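Among the features that Swiss-Prot reports, domain 'Arf-GAP' is placed at 13-139. According to Swiss-Prot, the mutagenesis experiment Arg56 to Gln carries the following note: Loss of GTPase activation.
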Amino acid sequence: MTGKSVKDVDRYQAVLANLLLEEDNKFCADCQSKGPRWASWNIGVFICIRCAGIHRNLGVHISRVKSVNLDQWTQEQIQCMQEMGNGKANRLYEAYLPETFRRPQIDPAVEGFIRDKYEKKKYMDRSLDINVLRKEKDDKWKRGNEPAPEKKMEPVVFEKVKMPQKKEDAQLPRKSSPKSAAPVMDLLGLDAPVACSIANSKTSNALEKDLDLLASVPSPSSVSRKAVGSMPTAGSAGSVPENLNLFPEPGSKSEETGKKQLSKDSILSLYGSQTPQMPAQAMFMAPAQMAYPTAYPSFPGVTPPNSIMGGMVPPPVGMVAQPGASGMLTPMAMPAGYMGGMQASMMGVPNGMMTTQQAGYMASMAAMPQTVYGVQPAQQLQWNLTQMTQQMAGMNFYGANGMMNYGQSMGGGNGQAANQTLSPQMWK
């Protein structure tokens, strides 16, 4: 009888689904792959799709394959699957399978194993009768598998252990409740109302004492006056007591401004001591006494007034060459105000000498009109800048040999004329 009705088909599908939920039927009977969706109903095993193809190659007389979901099942086919299953089938066909045997995973090896198992019956236990095995119920298999769930059904011990814990938890709040009530009453202070009045009187007395203490403290103005009066007036502007005076009086501001001005003047005086200011009329005047050598008898000694040069640093004396007999220049004392106040160190050389082209060159430079060094103290002496630039234009302060020359080294003036001008090569 074929299940043509829809109700029978649904009922058969439900039976197959229940069979697949069994532990042995969750894996392929041949390769042990998970989730078999095919079955050989005459053998009564669930297999995977790869093993189903090999079973079809064995022939219908050995194995008949059907899909669990796609094909229609009959009552006879469902009955065969219920009687066998993967557990009983492996007990029959793999009875003599070695314990160290590894199930193959490659298709040719799997096909050889399936043929040995079902076609050649190489591992089959021939002493067992298939019909008796089919009619045998699965009580033995269920009893062998049931001890595991029975062991899992022992959580009663844990419940007994949890019960005393609950009792202890219930006793804890009961014991803690009377303890929590006592501090609440003490905090409110309802039992001792008299103590509150006493405390209030004590606090009022304490406040009165505090007010008396504040009244006895002197005012900040009086403290500041005492501090200002005790401080010395000649103190520095950045002293600590003045910085601590947080309430200065208006009269002290004028004193502070006067001190600040004095401090500024003292700072400026430091710079003034290094660079003293000279009057314009005394810039080009000669020092107190200046002696000229015998070669220039026309220049007498000039004695300027002491009021002009008084209190100033003595001017440095440099060396100026004096023409001699052999073309060399002899040293001559030169004032600091000479040539517009130029320092004599500007004219200085390592040997204190200067070379010239000819002995008579410096004669014109040294022979200046007597009006420059006038004897009258009140006369304002000024230097003629045009003569200054003309005479200084021919000077070369940095020669090739580190000496000051006029276009020629020392001893080289014999071959040049007296009125020869400077060499143009020196100004390149």
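Keep in mind that glycine also has a Cβ here, set from the backbone N, Cα and C atoms.
Keep in mind that this structure shows the original residues, not the substituted ones.
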Would you count the other C-beta atoms found within 10 angstroms of the C-beta of Arg56 (mutagenesis position) for me?
15
How does the domain 'Arf-GAP' (13-139) divide up by DSSP, counting helix, then strand, then coil residues?
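Output for the domain 'Arf-GAP' (13-139) reads 59 helix, 11 strand, 57 coil.
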Would you report the average pLDDT that the model assigns to the domain 'Arf-GAP' (13-139)?
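Reported value for the domain 'Arf-GAP' (13-139) is a mean pLDDT of 90.
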